[in-house]
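Please read the structure below before turning to the comments.
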Amino acid sequence: MDNGESSSTNNSSRPWESYNTVFTNAKAGMEGVDKEKVQRVVYEMSKGSKYFQNEERKEALMKQKIEHMRDRCAKLSSLDLSNYQKVVDKRILELEATRDLSRIWLHVDMDAFYAAVETLSDPSIKGKPMAVGGLSMISTANYEARKFGVRAAMPGFIARKLCPDLIFVPVDFTKYTHYSDLTRKVFRNYDPHFIAGSLDEAYLDITEVCRERGLSGGEIAEELRSSVYSETGLTCSAGVAANRLLAKVCSDINKPNGQFVLQNDRSTVMTFVSFLPVRKIGGIGKVTEHILKDALGIKTCEEMVQKGSLLYALFSQSSADFFLSVGLGLGGTNTPQVRSRKSISSERTFAATGDERLLYSKLDELAEMLSHDMKKEGLTARTLTLKLKTASFEIRSRAVSLQRYTCSSDDILKHATKLLKAELPVSVRLIGLRMSQFVEEIRNSDPSQGTITKFIVQKDSSRQAQDLDDNDSFDLDANKNCLSNDESGNVSFGSHETSSAHLKDVVEYEERSQIDSGKVIPNQECMKKEERLQILEGDSLLKKYKECKPDTSHSMNDNSNATEAVSVFPQTEPLYWIDGYKCVLCGIELPPSFVEERQEHSDFHLAQRLQNEETGSSSSTTPSKRRILGKEKVNSKPKKQKPDQKDSSKHIPIHAFFTKSNQNSNETQRK
């Protein structure tokens, strides 16, 4: 009793000890940092702010998930666990059969890339603590600054508090892109088909180079790092292993300017991963780490195998497969098939402001940048999406279907201005623009037919009768878990995104509903609001809560051009897949590992809704409210109708041939 009182008193007098954010997580070069001091400073500087309130909300949701997971775990009987262990044993044999130790993968990561480039440009700041960014947000920090606890994605005013002598250098993406291109010239000498994770990292399959030249993976890594330094004057670190997942982990071991080689031997790999903290794995972020550790007692990768029965009992099969693969040291070994781009975007983070002139100026810059990138890649698109992050960290998205395909900065700015105007007045800390629905997609395929051929519906009657609460799943791409930056890359200052290669925490960005006895957990803020139709970024889909009214507080002005159908969806919740694999809108089943297909499926629903709105705006009849596979397709040339099809509006929609799950029955039967 006394111990409990003492602990409670200690927590109230030292509240920062329980305050964990992305800023308090160690990166390379932060090993000797006084973590308690960093926690205290971040806590004191953030307390009472909108960011602080948002972090508290997320912390409460995370604790709720942990308690929910504990409750479910406690309900499992020994017989349940025994049956799930049989599943685990069988799955281990199947996964082991896929182990490939014949490939040699190299992951190369530039050392504090932005900061290193700036130091190269201005040698006077060499050896001094510096950060790229400003007082509102920093993109990265050099190793001298990291010793004080300064790191990427940290507000500059907090970084200045931690390190009073910190030097700020403004972001210059033109410069970083130039040096990135130089490094990639070197990479192509070793693997013409290397995978670029971002501007400053890449994955190379060096199997053939090693075989042809009779060199080991370590020797090739040493040579490549030397070549990068000769070409750019910048240092990099490398990891060599049998697959991409392990290679990425290895590249972080001897940072900066070092390398680590993990031999292609099963026993060596198993020993390596046995004591590896789960947080070291790409795709496992703060939320997943805490759920695994606090709810299931899993701290290391080895324990994922030891407690595999719990994972398969409590998570979706795809998520459990990922965790089990990690515990076995398995990862991607084949070069992923090149896929066509589905969208292209640019965004900027800055100090929260409601100054309309400044916001329009930022929008102008983004339109120019996006147009430049599209012209560079020969792209024209028709769907424009505006993304806003408000001062209170609420994400809002607006989309418009343009009258023609374009890559013109004037066209982009014209429509983006209308979208922004509809949101004003608002205080914003991030603006982003994205173009999707490229003309190539329309010319080369029928959207509806393409979806049917790619997404085969496989129904499991036992799953249909299962309550959502019985299968809490996590979204992630098991094949691409090592193809992304640290989660902080998604909140870096002035990020310039032209691809969707960012993998987020497998739990933190899946705020899907947890259902207990038919009731939604009450603490989720969005549940208390009126229904909002949402268009979400990345691989997100439209989400709908039943028996609520639409929120029209952010709708477009009545004087909007009728031919430009605008959809307004404040983004307050991430994607929603029933049982972790079933689209809530149309019932199509897509495993979490199909990240690109989910993105395309999301874009299809968005485009279809915009098309329906366009049709409805020119028709006197009330448009259908069903958000399912559409009745029309977008094409530059009208498709010829069959002789017996006199009225295209009377055709039987393709979705009528598919059986919907119980969760979607109300949606699809509504007229």
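Placement of Cβ uses the backbone N, Cα and C atoms for every residue, glycine included.
None of the noted substitutions appears here; every position holds its original residue.
Here Swiss-Prot flags 105-285 as domain 'UmuC'. For the domain 'UmuC' (105-285), the model gives a mean pLDDT of 94.
Within 10 Å of the C-beta of Asp200 (mutagenesis position) we count 24 further C-beta atoms, all protein chains included. The Mg(2+) binding site annotation in Swiss-Prot covers Asp109, Asp200.
Recorded in Swiss-Prot as a mutagenesis result, Asp200 to Ala carries the remark: Loss of DNA polymerase kappa activity.
One mutagenesis experiment catalogued in Swiss-Prot, Glu201 to Ala, is accompanied by this note: Loss of DNA polymerase kappa activity. In the three-state DSSP classification, Glu201 (mutagenesis position) falls within a strand. For Glu201 (mutagenesis position), the count of additional Cβ atoms within 10 Å of its Cβ stands at 25 [all protein chains shown].
Among the features that Swiss-Prot reports, active site is placed at Glu201, with the record citing sequence analysis.
Annotated Zn(2+) binding site per Swiss-Prot: Cys583, Cys586, His601, His605, in sequence order.
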By Cα-Cα distance, the member of binding-site residues Asp109, Cys583, Cys586 nearest Asp200 (mutagenesis position): Asp109
Cα-to-Cα gap, Cys583 (Zn(2+) binding site) vs Glu201 (mutagenesis position), nearest whole Å: 33
Surrounding CB atoms that lie within 10 Å of the CB of Asp109 (Mg(2+) binding site), all protein chains: 21
All-chain count of other Cβ atoms within 10 Å of Cys583 (Zn(2+) binding site): 25
Number of other Cβ atoms within 10 Å of the Cβ of Cys586 (Zn(2+) binding site) across all protein chains: 25
